[in-house]
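Below is one structure, written out as structure tokens; the observations come after it.
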Amino acid sequence: MGCFFSKRRKADKESRPENEEERPKQYSWDQREKVDPKDYMFSGLKDETVGRLPGTVAGQQFLIQDCENCNIYIFDHSATVTIDDCTNCIIFLGPVKGSVFFRNCRDCKCTLACQQFRVRDCRKLEVFLCCATQPIIESSSNIKFGCFQWYYPELAFQFKDAGLSIFNNTWSNIHDFTPVSGELNWSLLPEDAVVQDYVPIPTTEELKAVRVSTEANRSIVPISRGQRQKSSDESCLVVLFAGDYTIANARKLIDEMVGKGFFLVQTKEVSMKAEDAQRVFREKAPDFLPLLNKGPVIALEFNGDGAVEVCQLIVNEIFNGTKMFVSESKETASGDVDSFYNFADIQMGI
């Protein structure tokens with residue numbers, strides 16, 4: 001048998017024309033579309049307005065460096081974004097699956113959403129932020145933060161493509177690696193700060209094609225008060241369970257409560273186990289245990305005098321038939337909030 005196969009191969013070689021070369025093997029990685037790094041960077045620009053439209057970055061890494069007095073808009077999701085040595089720039093970044101890292105930047109105004117946010121060796125940044133984990137600053141000063149506030153039609157899908165939840169936003173819970181005694185290197189922007197005064201909608205013909213809105217009630221990310229001092233000693237916790245209309249119901253409830261003068265303090269989307277539910281929901285836990293397997297829950301904290309009573313009325317009138325956890329009374333509500341968010345912070349490693 002060995003001789004037979006040997007002769008067969010020899011015959012094949014002899015029958016092949018002399019000028020016919022053997023084709024190289026094709027591998028799947030050879031067939032991938034080649035990526036030109038220049039398509040995913042802005043470098044050395046001055047006094048320009050530039051950007052990328054939805055679908056043009058598609059999850060790639062992006063680099064912005066050595067830009068001065070530029071307006072930069074990335075209307076797409078990306079893997080990571082590094083911003084180095086930029087001065088007096090306006091920057092918008094669509095959802096970033098990983099980290100956004102500012103280094104040695106000055107006098108920049110930004111709106112962005114990401115999994116991780118880090119600033120090092122920077123001065124005077126104003127950032128409207130959605131960040132899933134605790135933002136970190138290092139060797140930096142005069143960094144100001146506000147809550148992400150932005151809309152365009154493709155943005156919700158880009159959040160999903162980047163693996164980010166619009167309800168996981170720790171924009172105001174800042175960690176300073178290098179605090180200075182007696183000084184504060186960061187602060188919160190005024191609550192009435194208008195995002196368009198900092199990061200205006202682009203006006204160039206190409207970028208105007210993206211239908212942007214900065215109206216608060218259209219923002220993809222719910223606008224929360226975060227670490228600001230609460231206006232009342234009464235809060236109310238609402239927990240919505242996974243289903244076809246959970247996000248829509250959460251948005252509707254936020255609109256109703258904010259419309260009646262209450263404040264949205266914080267939001268969270270996280271998976272719960274039975275033992276977690278027992279600690280948070282206590283005697284009501286058995287009612288919700290069957291719902292935990294459907295997916296993560298969404299929690300909302302509202303604040304204001306009468307928040308518990310009004311929230312109960314809205315849930316009963318508008319969402320009758322949809323199971324939700326709502327704090328029972330003003331007296332128990334603060335414990336509900338603490339129990340849930342302590343659990344959520346541990347779960348998410350914050």
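Just so it is clear, glycine is given a Cβ too, placed from its N, Cα and C backbone atoms.
No noted substitution is present; original residues retained.
The average per-residue pLDDT of the prediction over the domain 'C-CAP/cofactor C-like' (24-179) is 95, rounded to a whole number. Positions annotated as domain 'C-CAP/cofactor C-like' by Swiss-Prot, on the basis of sequence analysis: 24-179.
For W29 to A, Swiss-Prot lists a mutagenesis experiment annotated as follows: Reduces affinity for mouse ARL3; when associated with A-28.
For the mutagenesis result Q31 to A, the note given in Swiss-Prot is Does not reduce affinity for mouse ARL3; when associated with A-32.
Here Swiss-Prot describes R32 to A as a published mutagenesis experiment; the accompanying note says: Does not reduce affinity for mouse ARL3; when associated with A-31.
Per Swiss-Prot, the feature GTP binding site maps to G98, S99, Q115, Q116, F117, R118. Counting every protein chain shown, the Cβ of G98 (GTP binding site) has 15 other Cβ atoms within 10 Å. DSSP assigns G98 (GTP binding site) to a strand in the three-state reduction.
Record note (Swiss-Prot), mutagenesis F101 to A: Reduces affinity for mouse ARL3. The unchanged residue is displayed.
Spacing of F117 (GTP binding site) relative to F101 (mutagenesis position) is 6 Å (Cα to Cα, whole number). Cβ neighbours of Q116 (GTP binding site) (same chain, under 8 Å, six or more residues apart in sequence): G98, S99, V100, C131, A132, T133, I136. Of the listed recorded positions F101, F117, the Cβ environment within 10 Å is emptiest of other Cβ atoms at F101. Counting only the Cα atoms, the space from F101 (mutagenesis position) to R118 (GTP binding site) is about 5 angstrom.
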